[in-house]
Every structure is written in C-alpha cells, then in structure tokens.
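**Student:** OK, Swiss-Prot features for this one:
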BINDING   His83, His182  heme b b562 binding site
BINDING   His97, His196  heme b b566 binding site
BINDING   His201  ubiquinone binding site
VARIANT   Ala39 to Thr  In strain: Isolate TK 25127
VARIANT   Ile98 to Val  In strain: Isolate TK 15571 and Isolate TK 25127
VARIANT   Met194 to Val  In strain: Isolate TK 15571 and Isolate TK 25127
VARIANT   Met316 to Thr  In strain: Isolate TK 15571
VARIANT   Met353 to Val  In strain: Isolate TK 15571 and Isolate TK 25127
Amino acid sequence: MTNIRKTHPLLKIVNDSLVDLPVPSSVSSWWNFGSLLAACLAVQILTGLFLAMHYTSDTATAFNSVTHICRDVNYGWILRYLHANGASMFFICLYIHIGRGLYYGSYMYSETWNIGILLLFAVMATAFMGYVLPWGQMSFWGATVITNLLSAIPYIGTDLVQWIWGGFSVDKATLTRFFAFHFLLPFIIAALVMVHLLFLHETGSSNPTGIPSDPDMVPFHPYHTIKDILGILMMLTALSMLVLFSPDLLGDPDNYIPANPLNTPPHIKPEWYFLFAYAILRSIPNKLGGVLALVLSILILAIVPLLHTSKQRSMMFRPLSQCMFWLLVADLLTLTWIGGQPVEHPYIIIGQMASILYFTIILLLMPLVSMMENHLLKW
C-alpha cells in the first residue's frame, strides 16, 4: 500500500517540500538560515498576535498600553521582549542569509533572489512601522524623520508625505494606519515566503561548491530536519538569553520617554539593523541624493546577478573574491557603527568613505576581481 503522504493531495505537497525533497549532500550550516527565518516569522506572528490583543493604537493610550502589557498582563513582559528582540534575531538571520547568497552565488537563481529582495523590503517596512507603535520619543521622531524623506520626491513629495501621515504631522491617524499595516504585512510576508520556496523548488538548492550536484543528493528528512531543528534550538536559546538577561540591550532608552512633539531627542536614530542604510543616507549632504542612495543601497542587490563576471558560481575556490566579500562585510559593520554616532568630525568623513566603498566594492571591485581570477586560471 502506498504511503498516504505520497498520495494525499495536501500531504503530497508537504512531502515533496519537507520530507522527500532531494538536497545536495555538501550543503553546509549556512543553508540553515532559511528555516531560522521561518521560525523567526512564526515567533513574531504569534507574539505579535497576543500583543495586539492588549495594545491600543491611539496616541493618548498607546504608550500606557505597552506599559500595561509589561506590568499587568500575564507574561506580557516576555511577549513584548520576545517580539522586540525577535525582530533583531530576524534581521541577523536575514543578513546572514543574504550574505550566504552573495558568497555562494545563490543569486544566479534570479526568480528566487528577486522575491527575496521583495521580502527584504517588506520585512524592513514591517519593522519600521512596528518601531512606531510603542509611541515613545524615538518612535515618534523616527517616524517623522523617515516619512519626511519622501518629501524629497520632486513635485508630489509634500502631498505624498501628508497623505501617509493622514494630516499635517505624525499623529493619531498615522499611528492607527501603521498598526493596521504592521498587523497585515507579516501575513503578506508569509505568502511571499511560499512563492520564494516555490521558485526555489523549481531549480533545487545550490551548494557550497557551485557545481551541479544532481548525482549526489540526500533526502531532506531526516538529515536536514534534524539539522534545522538543532539550528532553531540554538537560535531560540540565544533569543531567550537576550530576552531574559538583557532585554533592553538593543533598544534605545529614549523610547521609554512618551512621545513629545515639542521636544526633539539629541540623536535621532533607527534600530541597529537599519543603521548601515541610515549612515549611507546621512553621508550625502543633499536630501534627494541621500534618499536615492538609501534606496539603492538595498536595490543594488537586484543587479548583483548582472555583475557576475566569474566563470565559477561560488566563491569557495576564489580567494581574491573572498577578500572582496569580507571587505564588504567589514564595510557594512563600519557603516552600522557610524549610523549610531552623532553627525560630527571624524564620523562624517568615515561615513562618506564607507558609503563610497560600499558601492565601489559591489559595482566595480567584485566584477573586476572576478575577471582577474578568470584570467589567472586561464579561462
């Protein structure tokens, strides 16, 4: 008798995606981050759902409702900190996942890669809107500064900003709509994840060598199910340590001050995971130029497949390209550090140099080094 998981219309889809899926045997732990992201999304949706049951999206009561969750709701404090720090874990996994894609040439599967970029934008938008909801000082001023960037768009900019605000400043209407979108977007992200996986399973997974691995496959279950569960347990352990020992480590103390439109904080900055893009934005003195650089710093990922000049897919056997990759990682860490610093000497010039280097590495140095490696290998 045939196993039901192979014949049942619904179970068959699950079986082909999670049980009998052929996976290259050389796939390393860097391929774990997809499942970790799925786990992060599940944690965020669950904790967010319970938080939404107690939260009120009104400027008069939003801050107090978050305080109420932490003080009066059973285990509300752990829900709130799991959700806030879960976002940090989400972005750590997200950036490593993208880094893996760049290092091992996963971007050559262009459909999967492009849906991934769309997912990145959706997650960033969700995180930004979520940061506004506690209605602290940094929530209010972060929302004001970031939405105001759209006013740099010629002709329609000012109208667009007021349309997003629902008035002439960030106020009750803004908070209400941000809560609505923050609740809705994770479900859209979950749907996009399905499309992401659909495209991935059309081509099959890449592997560290970058060489076709059709003759050497292993089934997803039990090998990768065990591997993924171990990864998820390690991530949840790290998240639990963060939540239970230093829940405010990655947050901003200013967000414990209720939003006050009459008092601007000395240093307005986003959460740590946006600091690299914020540093690029600030490094250009012109408003429109800064906004364009900000958008391009993420959108540049879309043209990475076009800049692939190497005859090899992966960087595994390309030491010069590896140097360029790690230089890019160091540059992004520098930008993250600069984004959290005040706008003064020497931080301004360091930020400008790091921003120029970021675009130079991706657009110029990586393709040139790849061509040089081709020449050295006489290809």
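Every residue gets a Cβ built from N, Cα and C, even glycine.
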**Student:** Between Met194 (variant position) and His182 (heme b b562 binding site), find the distance joining the two CA atoms and give it rounded to the nearest Å.
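**Tutor:** It is 20 Å, counting Cα to Cα.
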**Student:** By CA-CA distance, flag whichever of His83, His182, His196, His201 among the binding-site residues is nearest to Ile98 (variant position).
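**Tutor:** The smallest Cα gap between Ile98 (variant position) and any of the binding-site residues is with His196.
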**Student:** Which one of these binding-site residues, His83, His182, His201, has the sparsest Cβ neighbourhood, judged by other Cβ atoms within 10 angstroms?
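**Tutor:** If we count Cβ atoms within 10 Å for the binding-site residues His83, His182, His201, the smallest count is at His201.
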**Student:** So which one is it: of the variant positions Ala39, Ile98, Met316, Met353, which has the fewest other Cβ atoms within 10 Å?
**Tutor:** Met353
**Student:** Any idea what the Cα distance is from Ala39 (variant position) over to His83 (heme b b562 binding site), rounded to a whole Å?
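**Tutor:** Rounded to a whole number, the Cα-Cα distance is 13 Å.
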**Student:** Quick one: Cα separation, His182 (heme b b562 binding site) versus His201 (ubiquinone binding site), in Å?
**Tutor:** 29
**Student:** How long is the line from the C-alpha of the residue listed as 'ubiquinone binding site' to the C-alpha of His97 (heme b b566 binding site), rounded to the nearest angstrom?
**Tutor:** 17
**Student:** Counting across all protein chains shown, how many other Cβ atoms sit within 10 Å of the Cβ of His97 (heme b b566 binding site)?
**Tutor:** 20
